[in-house]
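**Q** Below you'll find the structure I mean.
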Amino acid sequence: MTPYSSFLFFILLGILLLPTIILGLNGKRFQAYNMFISIIILALIFSHDLHGVIALCLFTIWQVLLISGYLAYRQKANSGFVFCGAVIASILPLFLSKIWPFLSHPQPHHPPHNLISFLGISYLTFKGVQLIMEARDGLLKEQLPLHRLLYFILFFPTISSGPIDRYRRFVKDEQKAWTKEEYADLLYTGIHKIFIGFLYKFIIGYAINTYFIMNLPAITHNKILGNLLYMYGYSMYLFFDFAGYTMFAVGVSYIMGIKSPENFNKPFISKNIKDFWNRWHMSLSFWFRDYVFMRFVFWMTKKKWIKNRMAVSNIGYFLLFMLMGVWHGLAPQYIIYGLYHAVLMTCYNFFEKWNKKYKWLPSNRWTTILAIVITFHFVCFGFYIFSGKPFHHHH
């Protein structure tokens, strides 16, 4: 059962969350109950997928051993090699799940069963890597209580597609004793978000896909216009589908007393590509910014291998977006999508510097509108690449 994809899922979820809501509105602690229903809901999600359950359990044991082991090691020593080893070991299951389809030679009609992969592996990997990095930075000092670590890794509302939370932020919410009034606020916000999610995913997103994208052959026979309309349609569909999905995840988290981070902030009114990545899939881009880009820039500055700061940040962007592309998958569209955004970020970097120097583009209402329109088209073209449509040859 895929999370948030059927009304049955919401009905079961509603029934299971009732005790949480009653406890919360009476100002009582509900985290132990939440941990209990998390197990039930994970069992529901994976009910038809025994491979998935086994993979999830093995993956979780692997990550917990790695994190606990590295934390224990970090209290005594701090070698860069051990740190890199731990990070690589943490990413290994995800890496294997990505290359698995290429390793096993499938018959064209029977895709091989990916034994390593399971729903949510890409998002859970972020949690493991993040904990190891925070231990390295000395932000996590003592061993993490097992139940709390497991609850963080396996927190079901965000398991399949994020948003990506941070351990210390999560635990602060998890340990907090919400008052009746605070919980009533959380509950209201959560339900509100869930209804916006219904609007986005099941009404707007569904309508765009069913009545626009599916009907494109009937709307126009012109190939160029057809592709252009597909680009706009797909970009809108992607946003409403994914933002709706995120609304569900965040809404359910709020009802469970966890304020999961937001993922979208009006991405289509971004004034430039940097602004776009601060508004689109924010928990993902901030994760890459903090754990890949900043580390890389810091490391380069410390080692003084490349003196030019502009070059360092541009190489950092290529590293970040190539990783982000590969993280989505190894199909050509994802890798080209990553490259495309790296090039855009680099060009914008140069433009920004140049514009600061020569004041070529004045800042007023019209240039802002122009900037939004230009950014929007660059972004949509990126999604057009991402959709894989340019790579499908029609017979």
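Every residue gets a Cβ built from N, Cα and C, even glycine.
Here the original residues stay in place, and none of the substitutions has been built in.
Remember, it's a predicted structure, so these values are computed and weren't measured experimentally.
One mutagenesis experiment named in Swiss-Prot is His281 to Ala, and its note says Does not affect D-alanylation of lipoteichoic acid (LTA). For the mutagenesis result Ser285 to Ala, the note given in Swiss-Prot is Does not affect D-alanylation of lipoteichoic acid (LTA). According to Swiss-Prot, the mutagenesis experiment His328 to Ala carries the following note: Abolished D-alanylation of lipoteichoic acid (LTA). Residues or ranges marked as active site by Swiss-Prot on the basis of experimental evidence: His328.
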**Q** Measuring Cα to Cα, how far is Ser285 (mutagenesis position) from His328 (mutagenesis position) in Å?
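**A** Ser285 (mutagenesis position) and His328 (mutagenesis position) have their Cα atoms 13 Å apart.
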**Q** Here are the mutagenesis positions: His281, His328. Which has the lowest count of other Cβ atoms within 10 Å?
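**A** Among the mutagenesis positions His281, His328, the lowest count of other Cβ atoms within 10 Å belongs to His328.
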**Q** If you draw a 10 Å sphere on the Cβ of Ser285 (mutagenesis position), how many other Cβ atoms land inside?
**A** 21
**Q** Could you round the CA separation between His328 (mutagenesis position) and His281 (mutagenesis position) to a whole angstrom and send it over?
**A** 13
**Q** Please state whether DSSP places His281 (mutagenesis position) in a helix, a strand or coil.
**A** coil
